[in-house]
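Novice: Before we start, here is the structure in question, set down as structure tokens.
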Amino acid sequence: MLSRLFRMHGLFVASHPWEVIVGTVTLTICMMSMNMFTGNNKICGWNYECPKFEEDVLSSDIIILTITRCIAILYIYFQFQNLRQLGSKYILGIAGLFTIFSSFVFSTVVIHFLDKELTGLNEALPFFLLLIDLSRASALAKFALSSNSQDEVRENIARGMAILGPTFTLDALVECLVIGVGTMSGVRQLEIMCCFGCMSVLANYFVFMTFFPACVSLVLELSRESREGRPIWQLSHFARVLEEEENKPNPVTQRVKMIMSLGLVLVHAHSRWIADPSPQNSTTEHSKVSLGLDEDVSKRIEPSVSLWQFYLSKMISMDIEQVVTLSLAFLLAVKYIFFEQAETESTLSLKNPITSPVATPKKAPDNCCRREPVLSRRNEKLSSVEEEPGVNQDRKVEVIKPLVAETESTSRATFVLGASGGCSPVALGTQEPEIELPSEPRPNEECLQILESAEKGAKFLSDAEIIQLVNAKHIPAYKLETLMETHERGVSIRRQLLSTKLPEPSSLQYLPYRDYNYSLVMGACCENVIGYMPIPVGVAGPLCLDGKEYQVPMATTEGCLVASTNRGCRAIGLGGGASSRVLADGMTRGPVVRLPRACDSAEVKAWLETPEGFAVIKDAFDSTSRFARLQKLHVTMAGRNLYIRFQSKTGDAMGMNMISKGTEKALVKLQEFFPEMQILAVSGNYCTDKKPAAVNWIEGRGKTVVCEAVIPARVVREVLKTTTEAMIDVNINKNLVGSAMAGSIGGYNAHAANIVTAIYIACGQDAAQNVGSSNCITLMEASGPTNEDLYISCTMPSIEIGTVGGGTNLLPQQACLQMLGVQGACKDNPGENARQLARIVCGTVMAGELSLMAALAAGHLVRSHMVHNRSKINLQDLQGTCTKKAA
């Protein structure tokens, strides 16, 4: 019950920070103002001459008071030093704010209690400093700092208040009751000290429950990075703060405190109200005497200076003990501000992500792909640990394990590259007897009879006879693979047919075609096949993304691309890894329909935007697939033409065929309600597929992903060979201003298309979809305590990708998907593999952006390409087509 009340209080305070702060400050000022204007107007030394009471002030009292003040200052210093070890400037700032305002409230209470007399404040302040506790304030701040959004900040503050509020309330009550016992001692100095202590506890409690949570919420809201949607205050080592704070205090301790509180309440009640209080046990008897305001012995005088000058002169005049205290405070402040920073940085460097392990999440691994801890297998070595000596080799990193392809023809994933001639590898199994074929082609009629014979077939015909039948139009050229006994022979015959029609008959000599599993190509990937194009496949990595390491395959012929991306992956890994989120998932198809009049189109548009109309279309759409689920419709008009953009989840498939089938069924259903509607095309370019389009940039298409990382200044200098300031400057003027000057749509990046296309080719994606999938905005800014670290993020709103269907059925492409642990469909959570692949693409793009921008900032781009991207073969020794014809 109490936790619920404190949670509601925390949520209210965090949701209305301005109101709470203004109200708290106003209340505090009102307390001071009412005291100043309505209190006692007799002030000793200013308008009244008060008698000097002869009191023996022992030097030991002065020494004890001075030591107390110094201990209080040292106590506050060590508390702030411990907070600095957390590495968060927000923790320090918020704790400092808490201390300052708490002291202000406490001072106001003391002034009010002492009736405008400020001399007691010097004695009271050490007790306030000794009783202030920043641990709970910093704990509540950690709750807020572990949030990902402003809404989560409010929720976490409420949750923290629910956990910390009851404990803090009970502790404050016990402290007041324990310290309050001293006010009944009869010793005047002890009574005053205990009274100050109680006021200090109450002031801290008041600020913690009102001003502090509101201030935390407001500070984090004002410092939020609104453009990225991610707060810049969030720190990685606060990720588990909620788990730590969930451990509530020991119930036994809480019960003991409650019993103690009840006992102390009885003691206070008996001493103050039941028993006869003796005159010497009452501080009120001494109040006027202590303040020197006795009516009988005081005499009125004319003030010589104004009231504020009088108070200022009293504050400025210092004794030797005050000089010692202020000197200690000044020296500690100088040490903390100027000398402590280097020591803290060197201490934190031992915990720096450069040498610290990548955090392994406690979440149970999914069944979508097989994962194994590296250290679980004794004979297995982690290559990334061997390559990077700076990384702790005892760490336990979750690495994606490649899956073994579940197919009988796994051995055919590797194939021989080279000329088409020569002997093929020895076939497995028993060899069939050789068939003797005539040297000269037989007549077409006889060849047709053999081809159509169930006993013989195409294997009893020579290649020349097959070519003869093709030229005579008896066999369509596109059916060669299906009519021949093997697909490979059909490809070989097509190559022979094509060679005679080419300017250079030997053009296909270096285009390989043997030892490839064409059964996966036919009817799925390509028609009129004449071979396959071997493209070099490199690997970049390890890419540390979301606590896992990935070796990313990239198929490219551009020199430096893989090496550059690999350098970016290394920088990200040394910085502690990258984080990513999938913001949206939905493939689109935008058909165009026409109605007789524009008003009719407007009527259809209005009907589609009603809940009833959408429900009818959704039922028809969802009935076409067990994965396709219509999410929303985006409808627009151009005259009497109506463009309807269907958006749907498609599981692990990229989903163009799936959503096209659902769109077609939905349009047929729509025609039942509007018979005059004419379907012009199932794709009206409002999707938009494989074309630059602002609708994809704004609304998203496929997977919308954001990825971010923080690169320490040391890594920027040593790995990227540049500075944070230079990279930010180039990013603003190249990726943002330059792209805007060019009128770019989604091209606010350096070379996202390079990485996207290389991964797409390697992983069997539709390479043409790099047009929309490469939409990316790269942002960089300074971060860290000294603003020397580099914060980089890449936001890609339209990654069109899948792990089933199309080119992902080919064995080499499946091998690359297996490298990433995302091959095939995810059985437990449909669509998870495709979303994970989209995250990997975005993370790799960010690595490529990081490296290229560093090269541009350092001026290394041209030099590296001159070394690594230029062929060293003497091209004059190779005869080109144009050279030969000219000769």
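Each residue, glycine too, has its Cβ placed from N, Cα and C.
None of the substitutions listed is reflected here, since the structure keeps the original residues.
Residues or ranges marked as domain 'SSD' by Swiss-Prot on the basis of sequence analysis: 61-218. One mutagenesis experiment catalogued in Swiss-Prot, HIS474 to Gln, is accompanied by this note: No loss of activity. The note that Swiss-Prot attaches to the published mutagenesis HIS487 to Gln is: No loss of activity. What Swiss-Prot says about the mutagenesis result for GLU558 to Asp or Gln is this: Loss of activity. Among the features that Swiss-Prot reports, active site, charge relay system is placed at GLU558, ASP766 (among others). While the structure shown retains the original residue, Swiss-Prot records the mutagenesis experiment HIS751 to Gln with this note: No loss of activity. Experimental mutagenesis at this site is recorded by Swiss-Prot as ASP766 to Asn, annotated: Loss of activity. One mutagenesis experiment named in Swiss-Prot is HIS865 to Lys or Gln, and its note says Loss of activity. Marked as active site, proton donor by Swiss-Prot: HIS865.
Each of these features: where is it, how hidden is it, and who are its neighbours?
Specialist: According to DSSP, HIS474 (mutagenesis position) sits in a coil region rather than a helix or strand.
Close to HIS487 (mutagenesis position) in the fold, though at least 6 residues off in sequence, lie GLU481, TYR518, SER519, VAL521, MET522, each with a CB less than 8 Å from its CB.
For GLU558 (mutagenesis position), the count of additional Cβ atoms within 10 Å of its Cβ stands at 16 [all protein chains shown]. According to its DSSP assignment, GLU558 (mutagenesis position) is coil.
Secondary structure at HIS751 (mutagenesis position), as computed by DSSP, is coil.
DSSP gives ASP766 (mutagenesis position) a coil state; it is part of no helix or strand.
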Novice: For the mutagenesis positions HIS474, HIS751, work out the Cβ neighbour count at 10 Å and name the residue with the minimum.
Specialist: HIS474
Novice: On average, what pLDDT score does this prediction assign to the domain 'SSD' (61-218)?
Specialist: 72
Novice: Suppose we draw a 10 Å sphere around the Cβ of ASP766 (mutagenesis position). How many other Cβ atoms does it contain, all chains included?
Specialist: 17
Novice: Please report the Cα separation of HIS751 (mutagenesis position) and GLU558 (mutagenesis position) in Å, rounded to an integer.
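Specialist: Here the two Cα atoms lie 12 Å apart.
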Novice: In whole Å, how far is ASP766 (mutagenesis position) from GLU558 (mutagenesis position) when you measure between their Cα atoms?
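Specialist: Per the Cα atoms, GLU558 (mutagenesis position) and ASP766 (mutagenesis position) stand 19 Å apart.
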Novice: Fill in the CA-CA distance, HIS474 (mutagenesis position) to ASP766 (mutagenesis position), as an integer in Å.
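Specialist: Cα of HIS474 (mutagenesis position) to Cα of ASP766 (mutagenesis position) measures 34 Å after rounding.
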Novice: What does DSSP assign HIS487 (mutagenesis position), in three states?
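Specialist: Helix, per DSSP.
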